[in-house]
Structures are given as C-alpha cells and as structure tokens.
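Asks: Next up is a structure, given as structure tokens.
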Amino acid sequence: MPAAGPPLLLLGTPGSGKTALLFAAALEAAGEGQGPVLFLTRRPLQSMPRGTGTTLDPMRLQKIRFQYPPSTRELFRLLCSAHEAPGPAPSLLLLDGLEEYLAEDPEPQEAAYLIALLLDTAAHFSHRLGPGRDCGLMVALQTQEEAGSGDVLHLALLQRYFPAQCWLQPDAPGPGEHGLRACLEPGGLGPRTEWWVTFRSDGEMMIAPWPTQAGDPSSGKGSSSGGQP
C-alpha cells in the first residue's frame with residue numbers, strides 16, 4: 001500500500017477489516033525509509049490487528065505515532081496544532097473510526113469542517129516533507145447494511161472530498177482463516193480493481209487479484225494463497 005497518492009476512504013461494515021488494513025498500511029509506510037506515520041483513533045488497540053504476522057519489526061512500530069483523541073473537539077484541537085508538532089513530518093496520516101466522531105455532531109457543516117482539517121493537515125505535512133514527497137491520507141468509515149438518512153448525507157459529502165474509495169466485504173475463505181473482498185474505486189485515476197485479501201491462521205496477510213479479474217473464474221477462492229500483486 002503506497003503512502004502517497006490521492007486521499008483514500010476505506011468503507012465497510014463492522015468486522016470487515018478496516019483497522020487491519022490501516023495498520024498494514026502503517027507498517028508498510030514505516031518500512032519504506034520515509035517519515036513516521038500518524039495513526040489517529042478514538043481508543044488504543046486492544047490487540048494487534050489481523051495481517052500483522054507472527055513477528056513485528058520493532059523499528060517499524062517505533063515509527064508509528066498513535067494518538068487517541070477521545071472526542072471531536074479533541075480531534076479538532078490535535079489537527080489544528082499539528083503544524084506545531086516537533087520532529088519530522090509524517091509520510092502517512094491515518095484516521096480510524098470516523099463514524100464515531102461524526103456521530104457526536106451529525107450536522108453536515110461539522111463533517112465538512114473535519115474533512116477539510118484532515119485534508120489541510122495532510123497538505124501541510126506534504127509541504128514539510130519537501131518536493132517530490134507527499135503525505136498520504138487514509139480514513140476508515142464504518143457503514144451499516146441499512147443506512148439512515150444522516151448516514152447517506154455523510155457518505156455523499158465524504159465522496160466529494162474522497163474520490164478514491166475502497167469498499168470492503170468480509171468473507172470466510174476456509175477453516176481458521178479470515179478474508180475479505182476489496183473493491184478499489186480510484187476516482188477517475190484508473191480502472192476499478194478488486195482484490196481478495198486473506199488473513200491466514202499464522203497471522204500473515206495475502207493479497208491477490210479477485211479470481212474473475214485474474215482471468216481464471218474457475219480458480220475459486222483457493223487462489224488467495226498467491227503472492228502480493
């Protein structure tokens with residue numbers, strides 16, 4: 001997962017693997033020799049997400065800066081003061097659980113203000129990183145199978161600011177394994193692509209093109225054991 005690129009909105013129902021993919025993106029960016037990663041979430045992770053493997057590189061973990069703003073007000077304050085933070089600028093900004101912050105004040109103008117702050121903060125970090133280097137932005141939003149009118153309004157607003165979106169759908173590839181189908185809409189920057197993501201029993205995450213896209217519809221879910229795309 002690249003650290004730079006257009007802002008990406010990660011969408012999925014509860015348990016669809018949003019946090020696991022955000023954490024995998026953080027580990028990937030932390031190992032690319034770039035700046036640190038800023039991971040924002042409402043509360044500390046209770047355990048390592050799926051896909052982190054049996055061993056973790058301590059050097060990568062040290063480059064992931066976790067911040068836990070407990071409310072929308074505290075999140076606003078953190079983002080507004082980000083330009084004052086000492087040290088190197090992050091190469092990737094992640095926010096997990098956007099829906100929890102939006103639920104505090106469902107007014108569209110508050111949601112628009114929060115999104116603008118996230119985009120401005122990522123742009124500021126990109127400026128600090130220097131020419132040819134950008135700070136990526138990934139935001140995870142939990143969706144419901146039956147969305148209310150407020151959820152529909154929020155999603156429509158978010159899609160205006162995040163033309164690149166990745167929809168996650170959980171699925172079970174086999175006993176002792178967890179998997180999901182990821183559909184990436186790059187927002188006019190390329191064709192829509194679909195991927196099969198498998199979390200094996202040993203904790204490793206495997207990614208392969210969705211079988212029908214790979215040109216072998218008969219290959220079935222077993223093809224998920226292939227290598228990285």
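Cβ coordinates come from backbone N, Cα and C, glycine included.
None of the listed substitutions appears in this model.
Straight from Swiss-Prot, here's the annotation block:
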MUTAGEN   LYS18 to Ala  Loss of function in HRR associated with altered ssDNA-stimulated ATPase activity
MUTAGEN   ASP96 to Ala  Loss of function in HRR associated with altered ssDNA-stimulated ATPase activity
Asks: Which of the three DSSP-derived classes (helix, strand, coil) applies to ASP96 (mutagenesis position)?
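Replies: Its secondary structure by DSSP: coil.
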Asks: Any idea what the Cα distance is from LYS18 (mutagenesis position) over to ASP96 (mutagenesis position), rounded to a whole Å?
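Replies: Cα-Cα distance, LYS18 (mutagenesis position) to ASP96 (mutagenesis position): 8 Å.
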Asks: Among all the protein chains here, how many other CB atoms are within 10 A of the CB of ASP96 (mutagenesis position)?
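Replies: So the number of other Cβ atoms within 10 Å of ASP96 (mutagenesis position) is 23.
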Asks: Specify the count of other C-beta atoms within 10 Å of the C-beta of LYS18 (mutagenesis position).
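Replies: For LYS18 (mutagenesis position), the 10 Å Cβ neighbour count is 26.
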